[in-house]
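Novice: Here you go, one structure.
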Amino acid sequence: MKETSPIPQPKTFGPLGNLPLIDKDKPTLSLIKLAEEQGPIFQIHTPAGTTIVVSGHELVKEVCDEERFDKSIEGALEKVRAFSGDGLFTSWTHEPNWRKAHNILMPTFSQRAMKDYHEKMVDIAVQLIQKWARLNPNEAVDVPGDMTRLTLDTIGLCGFNYRFNSYYRETPHPFINSMVRALDEAMHQMQRLDVQDKLMVRTKRQFRYDIQTMFSLVDSIIAERRANGDQDEKDLLARMLNVEDPETGEKLDDENIRFQIITFLIAGHETTSGLLSFATYFLLKHPDKLKKAYEEVDRVLTDAAPTYKQVLELTYIRMILNESLRLWPTAPAFSLYPKEDTVIGGKFPITTNDRISVLIPQLHRDRDAWGKDAEEFRPERFEHQDQVPHHAYKPFGNGQRACIGMQFALHEATLVLGMILKYFTLIDHENYELDIKQTLTLKPGDFHISVQSRHQEAIHADVQAAEKAAPDEQKEKTEAKGASVIGLNNRPLLVLYGSDTGTAEGVARELADTASLHGVRTKTAPLNDRIGKLPKEGAVVIVTSSYNGKPPSNAGQFVQWLQEIKPGELEGVHYAVFGCGDHNWASTYQYVPRFIDEQLAEKGATRFSARGEGDVSGDFEGQLDEWKKSMWADAIKAFGLELNENADKERSTLSLQFVRGLGESPLARSYEASHASIAENRELQSADSDRSTRHIEIALPPDVEYQEGDHLGVLPKNSQTNVSRILHRFGLKGTDQVTLSASGRSAGHLPLGRPVSLHDLLSYSVEVQEAATRAQIRELASFTVCPPHRRELEELSAEGVYQEQILKKRISMLDLLEKYEACDMPFERFLELLRPLKPRYYSISSSPRVNPRQASITVGVVRGPAWSGRGEYRGVASNDLAERQAGDDVVMFIRTPESRFQLPKDPETPIIMVGPGTGVAPFRGFLQARDVLKREGKTLGEAHLYFGCRNDRDFIYRDELERFEKDGIVTVHTAFSRKEGMPKTYVQHLMADQADTLISILDRGGRLYVCGDGSKMAPDVEAALQKAYQAVHGTGEQEAQNWLRHLQDTGMYAKDVWAGI
């Protein structure tokens, strides 16, 4: 057990504890001083209780782990609850109204929502500009005062369509006076002794009066909106009054709406006004930074009032704001509590009764994170977001409890500071020295400057300028569209694929989309569709997988044709090949892609780029990305093309329109699937087993036939849990009907152009729990404006990190979206990035000789602790099928594998079957067929089944196998790997013990079948067979390998193992 250390504490003063060390008017400055003396962690005791203050970035990283810590509403925040109640800022995470309001209001603070607020923000900013422009020469500007007026009016107008008209008042609005006094009183209450508090009768009376003043204003805003009815407003108040929480279906009650409005009026203007004031101060004290800011503003803000797009282009202004928040975060601390007793820093014990305060100004000055110049004002440190120190920048709080209005504040502040610099020269006529003023937030105290107009002409900023500019921007964008590749001369690209499970097809369609969006004419098709029709104009790209060394079902005919044509027949064809494979099948890895690549060259085609390989058990996406880069570069060189840098490089976009009606998924058509029904669904494991294996009988449609050894493909349904998670994350309802439209081929799996419910769309069309790809993670990062969170996401796609943190833990894009709530990815883009829902293939475990109208499958239910360490992982198809009941519908199709996995035509041919666990499935069908043949009077060759399981509890089909053995249909050899009192035994061990028998059977022309795990079991079985061959025939290793390969090439050895591509 590790030794713990006491948390440092400054000197105490009797019953007052450390209270005398805290300046009641500027407590944050006192804590900063103590942190400089005590270090990155210390504790203070006051009559109000004990607080652990943390400021070192490594310790902050620990306490910001939301699995271990959550936001605490104590101290000053607890006092603020007197007038903000369970609003977003002052509610506990476990309170129902926090989650409800968070779900309802998140969309109104997204980056996209800022576009709707932009015009109103300009409206208020223009009032500030006009006020300053009308000042007399040398007349002082109260910077914090005017910024407070601006930010209050902005949140009032944008959030509630209420005008405080602060610039038309001689004195602040009564709400402001009451709010400032109430916040100040809340801060001081926590520093007073109970006896002091009781004696302050007048102060308490004023506190109640100020609260009632705020309540009266807010209640009147709500009442007026209700009286006027729905005027199609899209602001905060409209959502609070009209929108239901997608999770509970409930609306916010009027009391909570009151608390939310007060919360936003406080948080929405206090912090932003402080930010603008600090930024102004820093610019005046750093003329070189001010000069750069003026240069950017003059270059970008060319209209009277900035457009939304122009504000986004003010990158240096945003850096100034970020750096101002670093040095003086206007919300200087946030409080946390541990969910259970723990240790931080490897030695400091924290109990559930402790309260932790993250001291943000000191965190932002941590030299270990920010470097030796941490005290300096240097906006350039935010130029490259990937260099912002991890967990060392928290101006908006942490995680799901971070400030919901961050985007609102930053857009408003960027717009306002840009406009100020566009129109005014700032003058520090008083040579101001910074004096921090604190209520619950920080701002410069008594800060005055003077301004001079930078332009002699009168300032007439047009409030509508931003909107008027929009059509022009759109026109420019439309005119810019066109080919981004010069020299195509209408030459096409044909992308062909061979794919059984969808991976290769998905890659092919993505390649076609990419080319199409660069102005290239493209087509996609299965390889079998282009037999004898490879074009000699343009380029051909082939993406294909292998199945045990055999081509996919939609590529087999093409491979055969390619093999039969004469050399020289494909002269003039220009091609490139990318192969999908799995290195666990080393003997056949990339066999088909390699064969196609070599055959094309041999038959006269020209390879314009080297073949690429993607390993689905490795870094498939990284390998694909590298190949795509080189392939496109080679194509440009080979065909004499040039890149048009001025072309529109927009991605394929998916649009979504809400409608009413019904819809269906097109995936069933793409696999020629049919609707069937479940006839029986029963458990095969014993009652005391901790696993689940289902035997499922499926009543087939009239026109569907199968044979033993075939596969039954199932189009599964995503779990309701995961569908609900997505709907909740995006604030949508599953019952809503939408119509999708798309410009690219990669959306072909979606039900385009017809109504479909969001529930059905997410249930039947896309993979939602696959590990996130690097491309998906990069997209998530691009939609995340919170610098620390964006940096975290960007780091996840790095070499090594991606494999360890995403692939091995099977972290999905949905998991990441839930973790990073600041990610503002639109639902349409999320949907577009999800891969098509792939069919799951099961070996049929029955024989049509018993019942041709019914087929069974044997499904091992995948269910267990998630590799991510969070919750339970459930396989999509196996759990979907496990829950189906007799009579339920299932979408299915039959596929005959290319591996010749069928019974010998001559029933007297001896057979060896190896199938542990659910690998026994196809052999059950074989044995049923042999049973029928025997009853028909046919003579059977000997048959051996090597079955494996852990113990008697998961010995599936035991009764049937024992009956087949009793009836002389088969000899069963069972290996138990976890049976008490017996050594651990696998099927290959039993086969090694019976080497003479097995080799004798195979030498006499017997057939060998192996079904099940291809990564471990199948290679071990093959190794055992090769050793047996060596031992029996006295040969070497190479001869044994050649023998086994010959068996496979001649069809005497067939495998039904899964590569997952």
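Each position is counted from 1, following the chain as shown.
Here the Cβ of each residue, glycine as well, is placed from N, Cα and C on the backbone.
Sequence unchanged from the original; the noted substitutions are absent.
Heads up, here are the entries from Swiss-Prot:
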BINDING   Cys403  heme binding site
BINDING   499-504, 546-549, 580-582, 588-590  FMN binding site
DOMAIN    493-632  domain 'Flavodoxin-like'
DOMAIN    671-904  domain 'FAD-binding FR-type'
MUTAGEN   Pro15 to Ser  Exhibits modified substrate specificity. Shows approximately 6- to 9-fold increased activity with SDS, lauric acid and 1,4-naphthoquinone, and enhanced activity for other substrates such as ethacrynic acid and epsilon-amino-n-caproic acid
Novice: Rounded to the nearest Å, what's the C-alpha distance separating Thr503 (FMN binding site) and Cys403 (heme binding site)? Just drop the number here, would you?
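Specialist: Roughly 40 Å, rounded to the nearest whole number.
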Novice: Would you mind splitting the domain 'Flavodoxin-like' (493-632) into helix, strand and coil residue counts from DSSP?
Specialist: 56 helix, 35 strand, 49 coil
Novice: Pop the Cα-Cα gap between Pro15 (mutagenesis position) and Ser546 (FMN binding site) into the table, whole Å please.
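Specialist: One finds 78 Å between the Cα atoms of these residues.
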Novice: Using a Cβ-Cβ cut-off under 8 angstroms and a sequence gap of six or more, which residues of the chain neighbour Tyr589 (FMN binding site)?
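Specialist: Long-range Cβ contacts: Ser546, Gly581, Asp582, His583, Asp615.
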Novice: Between Ser499 (FMN binding site) and Pro15 (mutagenesis position), how far is it from one CA atom to the other, in Å?
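Specialist: If we compare the Cα positions of Ser499 (FMN binding site) and Pro15 (mutagenesis position), the gap is 76 Å.
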Novice: So which of the binding-site residues is most packed in, judged by how many other Cβ atoms lie within 10 Å of its Cβ, out of Ser499, Thr503, Ser546?
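Specialist: Max Cβ neighbours within 10 Å, all protein chains included: Ser546.
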Novice: Identify which of the binding-site residues Cys403, Cys580 has its Cβ surrounded by the largest number of other Cβ atoms within 10 Å, counting every protein chain shown.
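Specialist: When each Cβ's neighbours within 10 Å are tallied, Cys580 leads.
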Novice: Can you tell me the CA-to-CA distance separating Cys403 (heme binding site) and Pro15 (mutagenesis position), as a whole number of Å?
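Specialist: Given the Cα positions, Cys403 (heme binding site) is 36 Å from Pro15 (mutagenesis position).
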Novice: Any idea what the Cα distance is from Cys580 (FMN binding site) over to Pro15 (mutagenesis position), rounded to a whole Å?
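Specialist: Their Cα atoms are separated by 72 Å.
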Novice: In the structure shown, with every protein chain counted, which of the recorded positions Pro15, Asp582 has the densest set of Cβ atoms within 10 angstroms of its Cβ?
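Specialist: Neighbour-count leader: Asp582.
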